[in-house]
Amino acid sequence: MADVAESQENAPAERAELTVPEMRQWLRNWVGKAVGKAPDSIDESVPMVELGLSSRDAVAMAADIEDLTGVTLSVAVAFAHPTIESLATRIIEGEPETDLAGDDAEDWSRTGPAERVDIAIVGLSTRFPGEMNTPEQTWQALLEGRDGITDLPDGRWSEFLEEPRLAARVAGARTRGGYLKDIKGFDSEFFAVAKTEADNIDPQQRMALELTWEALEHARIPASSLRGQAVGVYIGSSTNDYSFLAVSDPTVAHPYAITGTSSSIIANRVSYFYDFHGPSVTIDTACSSSLVAIHQGVQALRNGEADVVVAGGVNALITPMVTLGFDEIGAVLAPDGRIKSFSADADGYTRSEGGGMLVLKRVDDARRDGDAILAVIAGSAVNHDGRSNGLIAPNQDAQADVLRRAYKDAGIDPRTVDYIEAHGTGTILGDPIEAEALGRVVGRGRPADRPALLGAVKTNVGHLESAAGAASMAKVVLALQHDKLPPSINFAGPSPYIDFDAMRLKMITTPTDWPRYGGYALAGVSSFGFGGANAHVVVREVLPRDVVEKEPEPEPEPKAAAEPAEAPTLAGHALRFDEFGNIITDSAVAEEPEPELPGVTEEALRLKEAALEELAAQEVTAPLVPLAVSAFLTSRKKAAAAELADWMQSPEGQASSLESIGRSLSRRNHGRSRAVVLAHDHDEAIKGLRAVAAGKQAPNVFSVDGPVTTGPVWVLAGFGAQHRKMGKSLYLRNEVFAAWIEKVDALVQDELGYSVLELILDDAQDYGIETTQVTIFAIQIALGELLRHHGAKPAAVIGQSLGEAASAYFAGGLSLRDATRAICSRSHLMGEGEAMLFGEYIRLMALVEYSADEIREVFSDFPDLEVCVYAAPTQTVIGGPPEQVDAILARAEAEGKFARKFATKGASHTSQMDPLLGELTAELQGIKPTSPTCGIFSTVHEGRYIKPGGEPIHDVEYWKKGLRHSVYFTHGIRNAVDSGHTTFLELAPNPVALMQVALTTADAGLHDAQLIPTLARKQDEVSSMVSTMAQLYVYGHDLDIRTLFSRASGPQDYANIPPTRFKRKEHWLPAHFSGDGSTYMPGTHVALPDGRHVWEYAPRDGNVDLAALVRAAAAHVLPDAQLTAAEQRAVPGDGARLVTTMTRHPGGASVQVHARIDESFTLVYDALVSRAGSESVLPTAVGAATAIAVADGAPVAPETPAEDADAETLSDSLTTRYMPSGMTRWSPDSGETIAERLGLIVGSAMGYEPEDLPWEVPLIELGLDSLMAVRIKNRVEYDFDLPPIQLTAVRDANLYNVEKLIEYAVEHRDEVQQLHEHQKTQTAEEIARAQAELLHGKVGKTEPVDSEAGVALPSPQNGEQPNPTGPALNVDVPPRDAAERVTFATWAIVTGKSPGGIFNELPRLDDEAAAKIAQRLSERAEGPITAEDVLTSSNIEALADKVRTYLEAGQIDGFVRTLRARPEAGGKVPVFVFHPAGGSTVVYEPLLGRLPADTPMYGFERVEGSIEERAQQYVPKLIEMQGDGPYVLVGWSLGGVLAYACAIGLRRLGKDVRFVGLIDAVRAGEEIPQTKEEIRKRWDRYAAFAEKTFNVTIPAIPYEQLEELDDEGQVRFVLDAVSQSGVQIPAGIIEHQRTSYLDNRAIDTAQIQPYDGHVTLYMADRYHDDAIMFEPRYAVRQPDGGWGEYVSDLEVVPIGGEHIQAIDEPIIAKVGEHMSRALGQIEADRTSEVGKQ
């Protein structure tokens, strides 16, 4: 893009005396000839670029014009004067005179809405080339004049460079640029993104997430504090290059790529992750995107759409496409890769990637929130140049216009601007045009000695395109922060096309002070999009008015009293509010004028002054400083604590004050896993942080792994908390507490005439019954208000006796005045009454260790005693005559119980209070109870819960009852616990109620309640409150920990603590691009003369979906082809090219895939495809459940198994595990019947021996599930070469039905094909009717398969099958394991009747039938099963329990099962597998079938003990079997944890561990608490699980007896209780449940140790519902399965599906394929090692 230059700026034509019309005619002729049009057809008013004139034409035209006229022009004239009309005038008449002197009268003041407020920049983040990854790094680079431009990094664009022609183009292109070092890295765990999704997310989205976090952290705004707030997100982005990778092969493109590569999601993903509720917009205006985004953010703040804005831009150079395009255009990219803005040698720009983000607030809001304001945006504007001189050509008129608009918006004269951060692309066209526009607006009218300074950050970081404006803003903000303008580099001298002096511009080439022409530093920032969208932002330094609160405007003089006819008005403020926040109306003011309250008494002032003097004379001790550390995950919290401790030991950390460190930490994000270290100095802080990092307890350290889910209950205690000096220290040292003490003091003076403050300040005060109550009330109010000042609030309150008054206030039930009145009346009456007591009228109170039931029995011996307080489940406060109180105390002590007498003369809450009730009623007349605003657990109303918003309760009767009747404190606490509350905070000068709270919570089964005191006798009161609030914060309750620190006076008050560390891992899609098509599935295609088709495919990696390959190949030739059946013969080796051959036949084709390595070919896949758009429906047998056909578009019944992709069902292990070696497809000439082949297929799929299959029983009753049905369906289609079969035809039928179906299809292929074609237009109902007609009369009844029973088999009635779902308890549950399957089948075969379900009661058999069943079972189980065993078994499950012992015995030596023995002589490395929870290693048979046929496998069965104890037993046996190695250790579920533990044990002994495979051994996403409360919850879940699984009702579990038992004891206790209750669960299942429970607990409690080696985690998508039901914390999965923090080299292989599916087909095929490659590499390495020896 060229620019304009002129040797004679305003000189008219000299060589030819032409007129303007003549010049126009000449130009028309020239242009017409150049573009091939008749001159007369040329429109002089149309831009010449639209007529077809190119830049190259313009150069030639300029030379001809110079020859003709003598006027030297450059190409830029064509852009400044785009039409023939304009250009001719310019050539003949020259440029019009420009008045650079300016017009002093021009008004630049703001006009328009008052909302045009200034906007504060409070946070900044940068990610620029050259390792400018923080604002500090960026500033240092700018100040030093460094750049981040490099050659194309190794590996960049490697996906594209495999294509030779593309590689050649890249090699010859100008590819120097600004590249980020780690564009592929992303911390997916931190941002809670699964690996697969992270791989599919555009790096621009990842950058936006990280930059937002860093910007908020830089702003010291906790991201957590903005959740749900009106936070706007505006992000510029103009490319989505990553989509090229995501869809490079559309056949495997992941759905995550839809959102992952969408530009709109860049901003949306930020809003989603951070839970921002303001506008969320991605802006694309090309190179001005990020500055336009900032402008829109400013507007959103001004118009109220947002209260905080995150704005900026991102850019990533993922593909070479744009770079190649610009390079081939020419004159765009700089040959040396450096941008030379406004320089004489400017020759183009350099592409760069990166991003920057700003955090914006309204200035007033930033000042209110105590934010550090970095700079201020005074104004901004955007525009477009409209239909100018070409879509992508810059336009100086439009640029000048946007400048004017921006400075008008700011209300600033542009002549006072100090510095312009220019767009400055370094092109010979763009720079002169930009300079011209600046000269017209910013330079106009300036004195020559006050030029506008000019620079461009592009010279340092390159052109970040959509993020360019963010980079420019970052530079200006940093320059303002450091009060220095950094140099613009690569400047060789002024461009010859720019008159700097005339335009009053000056380039900065050295660090320069801000000139402050207008009295303060002022800058403008420009960005221009190549599509014509222009933006300019005006930025200034922070002024005193920005950070100093404005003086309040004086209140107007009160108006005179209104005339009667006038409406009443309020003097002063427009509105007034009462203490509840309600508007006070004029009438209310008139009716109830506020009485003037007394102030602080002179005596109190004297005492206060003396106390302050005493305090000042004391030795100053360091304050207790809270250091908050948190993270989403506990492991990250620990790592952050460790890093902070290390930093605090560094010189920088030691030089930073503890308060500055705590203040900085308080403004970090507050994650769910929190800790607070309370410290007086650095040493204490470091010790505490080390304890957090190690997960250990320590003094003044509070740490929890997750938040409490319910809010705190504020406990307002009663009598007993009083002591001398209570509240005094806090009053003297905390202004908030002091202010509220004085408020209550004024009200008490008004009520009683004496000062509470005097009592608090009097060190000799001995509190009486009256003064105790009033003073505790005052302290409670002040404590609560202090907590509320720091953001704390109760979820509910509970008062105890005198505490009811403060409770009523905090619940919103009474105003402070009325609450004070209540406590004053109560206490005064009690004080007066006690003073009059003597002799026989004296009553005492005592606490005794008796429960409510016990105290009633004891009271039979003490008739005059009464209950005052039900304090705890085993503690009661009683009152009565002294002799009876002394007697009950003696009795309790004699019984070994706790007993304590109170120092009182009266007994409140007893009949002794009766004389006071009348006076109390009179005293409290006029109080106004209101509806509570938070929950109340009322100890007056027997602990009942009062909901917020309910009817008012605090009337006079409430206070009478509260004084006279018993206090139900423990009832209220128990109700709170039962309502889910676990945190109890006592507001008192000394904790007196927490002990009773603890006793009650423990009795309720809550053994880890959070019991938090406020003040305590003989403890520093300020430190106590800091500790209280730290605990509230740690438990996740409302508490703004920032408020625990004084307001910062400047940056020096914040420590430069370590930032959040992202743990980035590579997330990248393995796309490949190739011109020969071989990397695009199915590969390069060749049609052969014999009608066959061949494809050659070069897969991008070893993980090839062979079914997808076949489908892709078939679709080339048969667009409607559907994969009918397939068989995988082998696993392709690494580096193999796949050759697919297709041979057509009527109705479809056969397809084979061979793996080719060099000239060697191996058949790996054999498949059959059919010509079908949807499945053909084969007829089912009459007498079977009708198979409902599902045509295209027809709805599928809910119970129909989902037919996902063929890819999952075609990777079938039938041929590799069960089918005889070398078996081919069925043929009628083979001599094998359809029934024989069908028996093999179904038996192998369902785990039955073919001879055990009862043919008359519906398959679903035999235990058929969706996966089995799909496997049978596909195998039948493949073996019998049939069109697709309906799944319901398999699922709902018995074997006779399926056999008849196959026979019919084999004999009537043409008819079936026609039926399929016809059904494409039919509904499901029509298909069903046609099917019935087709089969009418053609199929006979089913026949018995076995005559052993000696009776005829019954025929199904009315063609109906039994309901397979069996809703009744214990009814129609199908077989679940091998033992139950063989037992079920044997019973059905011998008796000729289906048992129905394993729990169904069996009919009585005769001895002959029982003997036949016993004989058959003995043969199958290879163990003695007797007829007595059969006759005494009530159901199949019970009989199967006896069979199971022998059936599973197998080849077991001790705890080692031989699954496949290795040959005696050598052989391959064996695979050692470990049992899953509650199961045996037989489950690994599907995996064995997926590994090479000569791979030995040994299973390690269950032993008792913890994970570590089991490994200690396994490791010696492993060494005995395998010596020094190499070892391959594999396990599913618990087996994975055992494999891992054995790997550690072997490595410690120096053994060679080559492979550790964890098959979905995924740890819980949250730490599982090991508490007594968790025991109760765990067994509740177990009961629900058992009832669901075994269809039984579990009796009530005696939790209280479980708490003292270990896991083994608990499970035995519970299972014994279940058995004794009459629930019939056989012993085998009981033992299975015992081992399952203990095994799962072993996983939960395992102490995972670090492993320095490679571990492969085969990870499913989720746990199955039963696992989550038993332990809900397994519902959450970390992206690394919870192993990342322990394993140095973790490989995660996603396998999909649920946990329970991971060990079976089809998912195990994926595991086997990957593991086979690993085993092959191990064998290759062994061979290599042997060769070297």
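Placement of Cβ uses the backbone N, Cα and C atoms for every residue, glycine included.
So, quick note: what you're seeing has the original residues, none of the substitutions.
Features of the protein shown, as given by Swiss-Prot:
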type	residues	note
ACT_SITE	CYS287	active site, acyl-thioester intermediate
ACT_SITE	HIS423	active site, for beta-ketoacyl synthase activity
ACT_SITE	SER1533	active site, for thioesterase-like activity
DOMAIN	116-541	domain 'Ketosynthase family 3 (KS3)'
MUTAGEN	PHE79 to Ser	Confers thiophene resistance
MUTAGEN	SER1533 to Ala	Cannot form alpha-alkyl beta-ketoacids derivatives
VARIANT	ASN1640 to Ser	Coumestan resistant
VARIANT	ASN1640 to Lys	Coumestan resistant
VARIANT	ASP1644 to Gly	Coumestan resistant
(message) Tell me the coarse DSSP state (helix, strand, coil) of ASP1644 (variant position).
(response) helix
(request) Out of the recorded positions CYS287, HIS423, SER1533, give me the one sitting nearest to ASP1644 (variant position) by CA distance. (result) SER1533
(message) To the nearest Å, how far is the Cα of ASN1640 (variant position) from the Cα of SER1533 (mutagenesis position)?
(response) 9
(request) Pop the Cα-Cα gap between SER1533 (mutagenesis position) and CYS287 (active site, acyl-thioester intermediate) into the table, whole Å please. (result) 52
(message) Taking only same-chain residues 6+ apart in sequence, whose CB is under 8 Å from that of SER1533 (mutagenesis position), what do you get?
(response) PRO1476, ALA1477, ILE1559, ASP1560, ALA1561, ILE1643, HIS1699
(request) Take the Cβ of ASN1640 (variant position) and count every other Cβ within 10 Å, whichever protein chain it belongs to. (result) 20
(message) Below 8 Å Cβ to Cβ and six or more residues apart, same chain only. Which residues does that give for HIS423 (active site, for beta-ketoacyl synthase activity)?
(response) CYS287, GLY430, GLU434, ALA456, LYS458, ALA468, SER526, SER527, PHE528
(message) Is it possible to get the count of other C-beta atoms within 10 angstroms of the C-beta of CYS287 (active site, acyl-thioester intermediate)?
(response) 27
(request) Give the three-state DSSP assignment (helix, strand or coil) for CYS287 (active site, acyl-thioester intermediate). (result) strand
